[in-house]
Amino acid sequence: MELRHTPARDLDKFIEDHLLPNTCFRTQVKEAIDIVCRFLKERCFQGTADPVRVSKVVKGGSSGKGTTLRGRSDADLVVFLTKLTSFEDQLRRRGEFIQEIRRQLEACQREQKFKVTFEVQSPRRENPRALSFVLSSPQLQQEVEFDVLPAFDALGQWTPGYKPNPEIYVQLIKECKSRGKEGEFSTCFTELQRDFLRNRPTKLKSLIRLVKHWYQTCKKTHGNKLPPQYALELLTVYAWEQGSRKTDFSTAQGFQTVLELVLKHQKLCIFWEAYYDFTNPVVGRCMLQQLKKPRPVILDPADPTGNVGGGDTHSWQRLAQEARVWLGYPCCKNLDGSLVGAWTMLQKI
């Protein structure tokens with residue numbers, strides 16, 4: 001059954017039956033990720049004239065945050081390299097490291113070092129942020145899409161639960177300001193983005209999956225003319241924090257709350273102080289400048305230079321049109337035809 005035809009009372013079952021990855025699927029994707037991580041750490045930069053060491057590989061995206069949708073087998077792997085010693089280095093040199101990773105992948109394929117097939121895709125831009133490829137193997141029932149992103153290890157040995165040194169953000173803000181590239185280095189803070197969502201209640205992650213599924217359904221009509229999916233994930237967290245904060249809640253009410261927030265996109269101004277705050281004058285000034293921007297403003301909790309909600313009001317208008325239509329579907333209604341009702345928000349919008 002499609003989501004739009006699913007009664008509100010059955011949304012939890014819909015998530016369980018259609019959106020939660022099963023154990024076999026999760027194991028397969030994990031195996032694929034392990035293959036690529038091993039390649040990056042053990043093989044990729046061996047034998048190069050100028051030794052390059054991989055300091056760590058961090059799993060980002062849905063698989064890192066624990067919000068993967070069933071059937072969508074993709075993984076973001078951020079590769080932190082010792083040769084990238086600044087934000088400027090990352091911007092200037094990531095292209096050469098992407099080329100080297102690609103060269104080694106193709107060599108592995110020719111030598112059949114791994115029992116996998118790499119179908120390397122051509123980069124679509126001059127200075128790509130990522131190398132995209134598809135990994136397939138007789139052991140895997142389906143292909144897994146990868147984005148591998150070389151990055152500068154700005155955080156170093158960061159301990160979960162602690163705020164990074166504000167000076168890291170001061171350097172980030174200076175670099176972004178001088179280049180006019182806000183949010184350009186968000187990959188450096190993948191661990192924080194992952195940490196922000198990772199330990200949330202299971203049911204909130206299920207609601208995020210539902211919202212992502214709705215977003216993907218809308219994308220079939222509008223293509224890439226919608227706001228970033230990450231903005232919808234953060235909007236869902238905000239809805240839960242402001243409207244519920246319970247580990248057990250009505251999924252239908254949560255879903256309706258997110259749809260209604262999309263309708264109010266012109267009033268949204270959302271930020272968190274989990275990893276940075278107003279204490280440091282440079283960071284505080286950057287945050288205030290961001291919060292004065294035209295709505296919607298949804299600041300990346302890991303990167304004060306990244307307003308993931310901004311940039312294109314038309315994209316939000318398209319999504320709002322969809323939200324208005326979806327509020328009339330059974331997934332938002334009680335048996336008597338009335339709306340299930342959104343959560344009462346602590347912060348009025």
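Cβ coordinates come from backbone N, Cα and C, glycine included.
Feature annotations, reproduced from Swiss-Prot:
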BINDING   S62, R209, K212, Q229  ATP binding site
MUTAGEN   K65 to A  Significant loss of activity
BINDING   D74, D76, D147  Mg(2+) binding site
MUTAGEN   R209 to A  Significant loss of activity
MUTAGEN   K212 to A  Significant loss of activity
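Shown here: features listed in Swiss-Prot, placed on the structure.
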residue	record	DSSP class
S62	ATP binding site	helix
D74	Mg(2+) binding site	strand
D147	Mg(2+) binding site	strand
R209	mutagenesis position	helix
Q229	ATP binding site	helix
Going by Cα-Cα distance, which of the recorded positions (S62, K65, R209, K212) sits nearest to D147 (Mg(2+) binding site)?
S62
Counting Cβ neighbours within 10 Å across all chains shown, tell me which of the binding-site residues S62, Q229 comes out on top.
S62
May I ask which residues of the same chain, at least 6 positions away in sequence, place their Cβ under 8 angstroms from the Cβ of R209 (mutagenesis position)?
I15, L19, L20, T67, L69
May I ask which residues of the same chain, at least 6 positions away in sequence, place their Cβ under 8 angstroms from the Cβ of D76 (Mg(2+) binding site)?
K59, G60, G61, S63, G64, A130, F146, D147, L149, T190
May I ask for the distance between Q229 (ATP binding site) and K212 (mutagenesis position), taken between their Cα atoms and rounded to an integer number of Å?
7
Using C-alpha atoms, which one of the recorded positions S62, K65, K212 comes nearest to D74 (Mg(2+) binding site)?
S62
Cβ neighbour count within 10 Å of D147 (Mg(2+) binding site):
19
Distance, K212 (mutagenesis position) to S62 (ATP binding site) (CA atoms, angstrom):
10
